[in-house]
Amino acid sequence: MAGNFDSEERSSWYWGRLSRQEAVALLQGQRHGVFLVRDSSTSPGDYVLSVSENSRVSHYIINSSGPRPPVPPSPAQPPPGVSPSRLRIGDQEFDSLPALLEFYKIHYLDTTTLIEPVSRSRQGSGVILRQEEAEYVRALFDFNGNDEEDLPFKKGDILRIRDKPEEQWWNAEDSEGKRGMIPVPYVEKYRPASASVSALIGGNQEGSHPQPLGGPEPGPYAQPSVNTPLPNLQNGPIYARVIQKRVPNAYDKTALALEVGELVKVTKINVSGQWEGECNGKRGHFPFTHVRLLDQQNPDEDFS
């Protein structure tokens with residue numbers, strides 16, 4: 001389906017200073033190809049293309065080289081000796097944001113093309129948990145964070161969930177009041193023995209009962225076993241089963257295509273969530289959320 005929008009009408013797709021969480025709140029649940037462009041909060045002068053695709057919200061960094069073009073652009077030409085800005089996304093370069101959007105009207109990003117900008121009537125929406133529904137999780141692994149908006153934590157930390165803008169990334173608060181995004185597969189549900197929130201955060205956690213984040217919740221989530229550490233590649237091969245199809249960007253030759261049910265040999269586990277592995281004789285990187293690690297003690301049980 002070809003995109004149905006005017007790329008020159010910047011007011012329809014450019015949102016300026018907008019956080020990742022706010023972008024997700026606007027795009028979550030929208031049909032594939034709905035998008036917006038915002039300023040990067042971690043790299044001043046750059047942009048981010050946020051897109052609803054494959055039942056999630058993806059964020060693509062757009063790097064700007066040279067003087068950043070104003071939005072909307074000024075009709076004036078750049079002064080002599082000053083090179084116009086170039087915009088880069090992946091391996092592609094463009095002279096302007098409209099040109100970039102026109103390109104992705106007919107070319108896939110990951111699993112979708114750009115169809116239309118998100119409606120501004122969606123602004124301010126989101127799924128925020130009420131205080132009386134406060135939910136807590138406990139960290140299964142250390143997480144150092146990869147983005148300014150991430151919340152670093154250590155194994156065993158107790159975090160309060162503030163909202164769930166994405167399936168695999170939730171917004172949480174730690175015992176010091178710091179807030180940020182956390183990867184869902186790195187935590188487990190935590191049910192406090194005491195109803196006191198103040199006693200829970202930073203208090204004694206004995207007597208609590210952890211629950212895996214999978215269980216009765218719908219959808220194919222990639223969840224590590226409770227209290228089982230990430231496997232050590234030095235102990236031998238690690239295998240995973242694909243639980244979510246992935247059709248990578250045709251221009252990314254290092255990305256690994258995945259079909260549900262396929263077996264992947266994991267060769268490298270990166271904290272960023274982009275793992276590396278082999279599948280059907282090909283090597284490449286893939287999101288850890290698309291696979292489920294097999295029981296390394298009894299892998300043959302899952303090899304069918």
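From the backbone N, Cα and C atoms, a Cβ is placed for every residue, glycine too.
Taken from Swiss-Prot as is:
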- 13-118: domain 'SH2' (DOMAIN)
- 132-192: domain 'SH3 1' (DOMAIN)
- ASP150 to Lys: Abolishes interaction with DOCK1 (MUTAGEN)
- TRP169 to Lys: Abolishes interaction with PEAK3 (MUTAGEN)
- TRP169 to Leu: Abolishes interaction with DOCK5. Abolishes RAP1 activation (MUTAGEN)
- 235-296: domain 'SH3 2' (DOMAIN)
- TRP275 to Lys: No effect on interaction with PEAK3 (MUTAGEN)
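Recorded features from Swiss-Prot, shown on the structure.
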residue : record               : DSSP class
ASP150  : mutagenesis position : strand
TRP169  : mutagenesis position : strand
TRP275  : mutagenesis position : strand
Review point. Non-local Cβ contacts of TRP169 (mutagenesis position) (under 8 Å, 6 or more apart, same chain)?
Key: VAL24, MET181, ILE182, PRO183, VAL184
Study note, to complete from the structure: Note: in the chain of TRP275 (mutagenesis position), residues six or more apart in sequence with C-beta under 8 angstroms of its C-beta are VAL266, LYS268, ILE269, HIS285, PHE286, PRO287, PHE288, VAL291
Review point. Across the domain 'SH2' (13-118), what does the pLDDT come to on average, as a whole number?
Key: 79
Check your understanding: When a 10 Å sphere is centred on the Cβ of ASP150 (mutagenesis position), how many other Cβ atoms does it contain?
Key -> 16
Study note, to complete from the structure: For the domain 'SH3 2' (235-296), the DSSP residue counts stand at 4 helix, 29 strand, 29 coil
